[in-house]
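Accompanying notes for the structure given below.
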Amino acid sequence: MDSKYQCVKLNDGHFMPVLGFGTYAPAEVPKSKALEATKLAIEAGFRHIDSAHLYNNEEQVGLAIRSKIADGSVKREDIFYTSKLWCNSHRPELVRPALERSLKNLQLDYVDLYLIHFPVSVKPGEEVIPKDENGKILFDTVDLCATWEAVEKCKDAGLAKSIGVSNFNRRQLEMILNKPGLKYKPVCNQVECHPYFNQRKLLDFCKSKDIVLVAYSALGSHREEPWVDPNSPVLLEDPVLCALAKKHKRTPALIALRYQLQRGVVVLAKSYNEQRIRQNVQVFEFQLTSEEMKAIDGLNRNVRYLTLDIFAGPPNYPFSDEY
């Protein structure tokens, strides 16, 4: 297999490419950009494409995948596509219809991976963040173990090859793993992870349970207000990363991506810029020494860019625990 498509074996026997293309973009970015960027990513060598119902771009991303299949660039089985169940569909009876809606938007028969996007539940309906007349979020109370059972049924039905979670803390992972009658373990936990927030404890826990950690915001470049504090430090301007980039004749982004691969983390690189999309697949062309890895480990300062504190309050809010 070409180094560009290096994969990790998941606990269910399926394989996931270790470098993924993240398709999220702020609301003001035209959706047509998701179509163009996803096509460029596949042309550049990305085979793992990450999206979600929340991103409101699955129609465009699906079209990009299907157009690259139609022109002979790739086969469907070459592409590893991830979608995610949003918080307004946690009730067990809403899980399969939510996935079927994503598949209809994508015009695909199955997804390779379906994740519970975030562990806090909100009231069902069309609104992704439903609020009352005072602007308060309308939360829902759902047993995530029941949600997980409904996700397992999607795997049994062949609608998702693999299933996992995102933004879960250790306690929430243990709740699923210790569930009586568990049929399938989550294959992965997709979380924010980068040199300023390296998730060492959660990574060690996931490895001990044969769960892959997938890193989003791996470049810390998602600085969209009001989600991210504009005063938070800019990761890609870090002097250590910049010095290593200079030494290896690479970009600071590539250093941050390579760091994750060498510690056994699957990494998502999100960019709509053609040059950077092409650059990011160079992550397989060089290696960091153990000293360089240690230096990057030393940058950790527990800076979580995406606190999602609008969801704080309910007991399932994941980021109050240490990890």
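Placed from the backbone N, Cα and C atoms, the Cβ positions cover glycine too.
Taken from Swiss-Prot, the feature NADP(+) binding site covers 20-24, D50, 166-167, Q190, 216-222, 270-280. Cβ contacts within 10 Å of H222 (mutagenesis position), excluding its own Cβ and spanning all protein chains shown: 18.
A 10 Å cutoff on Cβ-Cβ distances gives Y24 (NADP(+) binding site) a total of 20 other Cβ atoms nearby, all chains included. As annotated by Swiss-Prot, substrate binding site applies to Y24, H117, H222, W227.
Under the three-state DSSP scheme, Y55 (active site, proton donor) falls in the helix class. Its Cβ taken as reference, Y55 (active site, proton donor) is surrounded by 21 other Cβ atoms within 10 Å in the chains shown. Sequence annotations record features per position, and here Swiss-Prot assigns active site, proton donor to Y55.
Neighbour density for E127 (mutagenesis position): within 10 A of its CB lie 11 other CB atoms from the protein chains shown. Under its mutagenesis entries, Swiss-Prot includes E127 to D with the note: 30-fold decrease in k(cat)/K(m) value for progesterone reduction; no effect on the K(m) value.
One mutagenesis experiment catalogued in Swiss-Prot, H222 to S, is accompanied by this note: Marked decrease in k(cat)/K(m) value for progesterone; 10-fold decrease for progesterone reduction; 3-fold decrease for 20alpha-OHProg oxidation. 10-fold decrease in K(m) value for NADPH. The DSSP secondary structure for H222 (mutagenesis position) is coil.
Annotation of the published mutagenesis H222 to I in Swiss-Prot: Marked decrease in k(cat)/K(m) value for progesterone; 24-fold decrease for progesterone reduction; 18-fold decrease for 20alpha-OHProg oxidation. 95-fold decrease in K(m) value for NADPH; the original residue is retained in the structure shown.
Among the mutagenesis results in Swiss-Prot, R304 to L has the note: 70-fold decrease in progesterone reduction. No effect on DHT reduction. The residue drawn here is the original one. Secondary structure at R304 (mutagenesis position), taken from DSSP and collapsed to helix, strand or coil, is coil.
Residue environment of D309 (mutagenesis position) contains 11 other Cβ atoms, counted within 10 Å of its Cβ in all protein chains. Per Swiss-Prot, mutagenesis D309 to V is noted as: No effect on progesterone reduction.
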Including all protein chains displayed, how many Cβ atoms other than that of L219 (NADP(+) binding site) lie within 10 Å of its Cβ?
26
Give the number of CB atoms, excluding that of W227 (substrate binding site) itself, located within 10 Å of its CB.
14
Per DSSP, three-state class assigned to R278 (NADP(+) binding site)
helix
Which of the recorded positions H117, E127, W227, R304, D309 has its Cα nearest to the Cα of L219 (NADP(+) binding site)?
R304
Check the Cα-Cα distances from R304 (mutagenesis position) to the binding-site residues G20, H117, E274 and tell me which is shortest.
H117
For K270 (NADP(+) binding site) and H222 (mutagenesis position), determine the Cα separation and express it in whole Å.
9
Provide the number of Cβ atoms within 10 Å of the Cβ of H117 (substrate binding site), excluding the reference atom itself.
21
